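J.: I'd like to ask some things about the structure below.
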Amino acid sequence: MSLVKLESSDEKVFEIEKEIACMSVTIKNMIEDIGESDSPIPLPNVTSTILEKVLDYCRHHHQHPSPQGDDKKDEKRLDDIPPYDRDFCKVDQPTLFELILAANYLDIKPLLDVTCKTVANMIRGKTPEEIRKIFNIKNDFTPEEEEQIRKENEWCEDKGGN
């Protein structure tokens, strides 16, 4: 079991099994490019707090792999988040968004999928006003602009009939 060292943006070094670290395509490519080394792999876009959470996620999924299903079908389902992942994503919004950015940067598709599904579930069924409130977004449209947008997008409104 070989170990690799990862260095967060705030210069904290983590030592982890290479096999687990390689769940990140970015890290796997870095290891392939630079070869095995005692020097830590720098991850300038990930803080130690977030990297620690990401590594916890990777350790768990390395020990408890998810059953392989039909990826295309699973990607579209928002309500099929496994219990561990659901609990993992029960964090404050800034942390959730940092996890999304880290998963994207590190190219860990399952983590990116579950964090994005979590955000999608946060806004499912909400009005634009409710979504603005959830994400603290200022509405900078005039009432006239808003009405025009509503008219242009009437076709995609859910009218309650399935």
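The backbone N, Cα and C atoms fix where each Cβ goes, and this holds for glycine too.
Just the original residues are modelled here, none of the noted substitutions.
Annotation of the mutagenesis experiment Pro143 to Ala in Swiss-Prot: Lack of glycosylation and absence of nuclear enrichment.
Any idea what these are sitting next to in the structure?
T.: Long-range Cβ contacts of Pro143 (mutagenesis position) within its own chain (separation 6+, distance under 8 Å) are none. In this structure, Pro143 (mutagenesis position) is part of a helix by DSSP.
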